[in-house]
Amino acid sequence: MVAFTVDQMRSLMDKVTNVRNMSVIAHVDHGKSTLTDSLVQRAGIISAAKAGEARFTDTRKDEQERGITIKSTAISLYSEMSDEDVKEIKQKTDGNSFLINLIDSPGHVDFSSEVTAALRVTDGALVVVDTIEGVCVQTETVLRQALGERIKPVVVINKVDRALLELQVSKEDLYQTFARTVESVNVIVSTYADEVLGDVQVYPARGTVAFGSGLHGWAFTIRQFATRYAKKFGVDKAKMMDRLWGDSFFNPKTKKWTNKDTDAEGKPLERAFNMFILDPIFRLFTAIMNFKKDEIPVLLEKLEIVLKGDEKDLEGKALLKVVMRKFLPAADALLEMIVLHLPSPVTAQAYRAEQLYEGPADDANCIAIKNCDPKADLMLYVSKMVPTSDKGRFYAFGRVFAGTVKSGQKVRIQGPNYVPGKKDDLFIKAIQRVVLMMGRFVEPIDDCPAGNIIGLVGIDQFLLKTGTLTTSETAHNMKVMKFSVSPVVQVAVEVKNANDLPKLVEGLKRLSKSDPCVLTYMSESGEHIVAGTGELHLEICLQDLEHDHAGVPLKISPPVVAYRETVESESSQTALSKSPNKHNRIYLKAEPIDEEVSLAIENGIINPRDDFKARARIMADDYGWDVTDARKIWCFGPDGNGPNLVIDQTKAVQYLHEIKDSVVAAFQWATKEGPIFGEEMRSVRVNILDVTLHADAIHRGGGQIIPTMRRATYAGFLLADPKIQEPVFLVEIQCPEQAVGGIYSVLNKKRGQVVSEEQRPGTPLFTVKAYLPVNESFGFTGELRQATGGQAFPQMVFDHWSTLGSDPLDPTSKAGEIVLAARKRHGMKEEVPGWQEYYDKL
């Protein structure tokens, strides 16, 4: 345990080469918070007795009750390395003390937006995988997010104690399980990794994989064992590391290494990993768990483990825990892996800068980020807001990428829509103070140089969720984060007592600040809507709203799903609309956009902010668009970045450029609220074929053009075989074989489609993957548990939009029922207007 003061930390912050910013990511319940504990205990915050139970990073009451992590929390740890270890570090270092900023993030699918916020400010990730369950859907989602942010992974295979005690596996089986898990991680890594990163696959023989048990507080890497044996046998450590993994076998008779699993006489040899690493661990486990009093002291002496006074009287699991912790302390293995293999900010920002910064790659600010320069202009990205103990105020939590942030410093606070040279979304204010985030506590400090993670007080009222702080007037923003989930489940919230309304409004503002992925808005009919990514996420948000942010009793409507409106074919005739003064006409047609193009727009591969020539090139080469069309994209909608497009296909129209702004504004409006039931449009492409305009500018202003364009868009849309799309979850369910039948019956009842079912080799568990419409997912978890006797655990994550085949204009069809219910709820006329209503005759 290190006694560790703020001053020591502050001095380490200046040696940026010795800082490591990393996050812990994993599937839900694979043991992130538990592993984090053994690290925190090493840095001197939890007592050793509590590690494994305290879950120090789960700061909220509901996190401790539910046993899940909901918000990501940050902690700074201090670690000292021996000189020979420091020599092995491939990057520049200075001295042997290291500062590790660790962020524990939630594993539950519904909170993956929290994970994104954590990943943005870190350079490395500790991926935790359960030995028995292996790589699950969420491990893959989060790992994909990390690699997309150019973050280097290292892996911990956790819960090895379960494999030994519950499943009683043999050594070779355990080795095969490990090897399979490492392989499935590497498959994901090689699929999604960025070339810039080089080879970021994980190799046990290089020490980038650790094995252990968070609950018992022990872990090891192959490097640690190689170091032990290298000293004992006087061999080279690097050679030893290679031999302790994979197909290498040691023949004790001839004292020779071979890569065949039999010796000359055909007797089977034992794999080196099993013989040198697993054997001592298995022996300890068997001796202690079978209460062999005489064998234990002999083993302990061989392994140089000394028990103190009252520890000698322990037996069974309690003794096992103490012994394993002394033999292989988890913190040593993990800290060594983090310090040796994860990049320092200096190394990482060199290759992450261009991806973090919106402006050109050669301007002063981008170069300062690349060099992680503490003397340059300040560049700080706020990735989220953390509620303080005093109600309604927030710390801004983020990372300094360049420059130094000081208490009392005046900074430019740039929101996500800021454009250099304009005044929108910009505040110039002073930071009241700079604090260090330590899990449940904060420590004030004076200033903080580039490369570190930090909390700021006093700027929360100027930022919604994220933003860039800078002192340079020419600086562009840091790029906005891409969330892999979208808010698709909504509820309407009302107050029970009308006097509390102002508190609700204030509470909704605070809620949308504190959670990066929640949407709050007011609908046409005056309801307050809260949208979240799934049932659990919404439940937590509403609980926060009721108890913390608003603090008043609320009435909550049953959840509703967000739909999208789309078209299936090209408009059957050209839609024409005249302006209110009859002097201007717009002719257009609507047609569908391919799903892959819509996805590319939603995932930011095709970006409205890109150079139009480069964008046209991509669309022509990868998606088969006509280059002239791709160059003439006027805008994306809704909100300027959605998957709907306006294409200018007119020939030689006078004054056309003058109405472009009005057309764009009208299109944003039309795509935000479609004609069928006021939901957003998706995958609709509008081709403007011809425009007739009045010669006098005064007769073709916004007031004439905007309503015309909107009517024309609606008419074209309704003529093009309109359909509605519903959101679909990908569900992954892990369960024992006898429960599979129960899962199928529940899925069939809820319009689910099973995609795959496979057994995990070496375990009795089955993994079922299925598509489940979000609309049907409410109460799914409960029904599933009932049908399978509590043996199945579903994980749901938004996967795609699926088009409903039936006709939304026919009130008797499935789609028509949904439309009718929504129109009633929104207070619109019950029948959908026909295209004639928006179409004008010549």
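Any Cβ shown, glycine's included, is placed from N, Cα and C.
The domain 'tr-type G' annotation in Swiss-Prot covers 17-346, and the record cites sequence analysis as its basis.
Residues or ranges marked as GTP binding site by Swiss-Prot: 26-33, 158-161, 213-215. Ser213 (GTP binding site) falls within a strand when secondary structure is assigned with DSSP.
DSSP assigns Arg180 (mutagenesis position) to a helix. As a published mutagenesis entry, Arg180 to Gly appears in Swiss-Prot alongside the note: Causes resistance to fusidic acid and reduces sensitivity to sordarin.
Quoted from Swiss-Prot, the note on the mutagenesis of Val187 to Phe is: Causes resistance to fusidic acid and reduces sensitivity to sordarin. Around Val187 (mutagenesis position), taking its Cβ as the centre, 13 other Cβ atoms fall within 10 Å, counting all chains.
Gln490 (mutagenesis position) has a Cβ environment of 21 other Cβ atoms inside 10 Å. Swiss-Prot lists Gln490 to Glu among its mutagenesis entries, and the accompanying note reads: Reduces sensitivity to sordarin.
Under DSSP, Tyr521 (mutagenesis position) is assigned to a strand (E or B) in the three-state scheme. Residues near Tyr521 (mutagenesis position) in space but far in sequence (CB under 8 A, at least 6 apart, same chain), listed by position: His528, Ile529, Ala531. Listed in Swiss-Prot is the mutagenesis experiment Tyr521 to Asp, Asn or Ser, annotated as follows: Reduces sensitivity to fusidic acid and sordarin.
In the three-state DSSP reading, Ile529 (mutagenesis position) counts as strand. According to Swiss-Prot, the mutagenesis experiment Ile529 to Thr carries the following note: Reduces sensitivity to sordarin.
According to Swiss-Prot, the mutagenesis experiment Ala562 to Pro carries this note: Reduces sensitivity to fusidic acid and causes resistance to sordarin. Sequence-distant neighbours of Ala562 (mutagenesis position) (same chain, 6+ apart, CB under 8 A from its CB) are Pro487, Val488, Val489, Gln490, Ala531, Glu679, Glu680, Pro727. Taken residue by residue with DSSP, Ala562 (mutagenesis position) is part of neither helix nor strand, so it is coil.
Cβ neighbours of Pro580 (mutagenesis position) (same chain, under 8 Å, six or more residues apart in sequence): Gly703, Gln704, Pro707, Thr708. What Swiss-Prot notes for the published mutagenesis of Pro580 to His is this: Causes impaired ribosomal translocation with an increased rate of -1 programmed ribosomal frameshift read-through during translation.
The Cβ of His694 (mutagenesis position) has 15 neighbouring Cβ atoms from other residues within 10 Å, across all protein chains displayed. What Swiss-Prot notes for the published mutagenesis of His694 to Ala is this: Abolished ability to promote translation elongation.
Counting every protein chain shown, the number of other Cβ atoms lying within 10 Å of the Cβ of Asp696 (mutagenesis position) is 8. Quoted from Swiss-Prot for the published mutagenesis Asp696 to Ala: Leads to conditional growth defects, sensitivity to translation inhibitors, and decreased translation.
Swiss-Prot lists Ile698 to Ala among its mutagenesis entries, and the accompanying note reads: Leads to conditional growth defects, sensitivity to translation inhibitors, and decreased translation. All protein chains shown were included, and the count of other CB atoms within 10 Å of the CB of Ile698 (mutagenesis position) stands at 7.
In the three-state DSSP scheme, His699 (mutagenesis position) falls into the helix class. Recorded in Swiss-Prot as a mutagenesis result, His699 to Asn carries the remark: Leads to conditional growth defects, sensitivity to translation inhibitors, and decreased translation.
One mutagenesis experiment catalogued in Swiss-Prot, His699 to Asp, Glu, Leu, Met or Ile, is accompanied by this note: Prevents post-translational modification of this residue to diphthamide. Results in a functional protein that is resistant to diphtheria toxin and sordarin. Every protein chain considered, the tally of other Cβ atoms within 10 Å of the Cβ of His699 (mutagenesis position) stands at 14.
One mutagenesis experiment named in Swiss-Prot is Pro727 to Ser, and its note says Causes resistance to sordarin. Following the DSSP three-state reduction, the secondary structure of Pro727 (mutagenesis position) is strand.
Under its mutagenesis entries, Swiss-Prot includes Val774 to Phe with the note: Causes resistance to sordarin. Over all protein chains present, the Cβ of Val774 (mutagenesis position) has 23 other Cβ atoms lying within 10 Å.
According to DSSP, Asn158 (GTP binding site) sits within a strand segment.
The two recorded residues, Ala26 (GTP binding site) and His699 (mutagenesis position), have Cα atoms 60 Å apart.
Computed over the domain 'tr-type G' (17-346), the whole-number mean pLDDT of the model equals 75. Neighbour counts of Cβ atoms within 10 Å were compared for the recorded positions Ala26, Val160, Leu215, Ile529, and the top value is held by Ala26. Taking Cα separation as the measure, His694 (mutagenesis position) is nearest to Val774 of the recorded positions Val160, Arg180, Val187, Leu215, Val774. Of all the mutagenesis positions listed here (Arg180, Pro727), the one with the fewest other CB atoms within 10 A of its own CB is Arg180. Here the C-alpha separation of Asp696 (mutagenesis position) and Asn158 (GTP binding site) works out to 74 Å.
Distance noted between the C-alpha atoms of Leu215 (GTP binding site) and Arg180 (mutagenesis position) is 23 Å.
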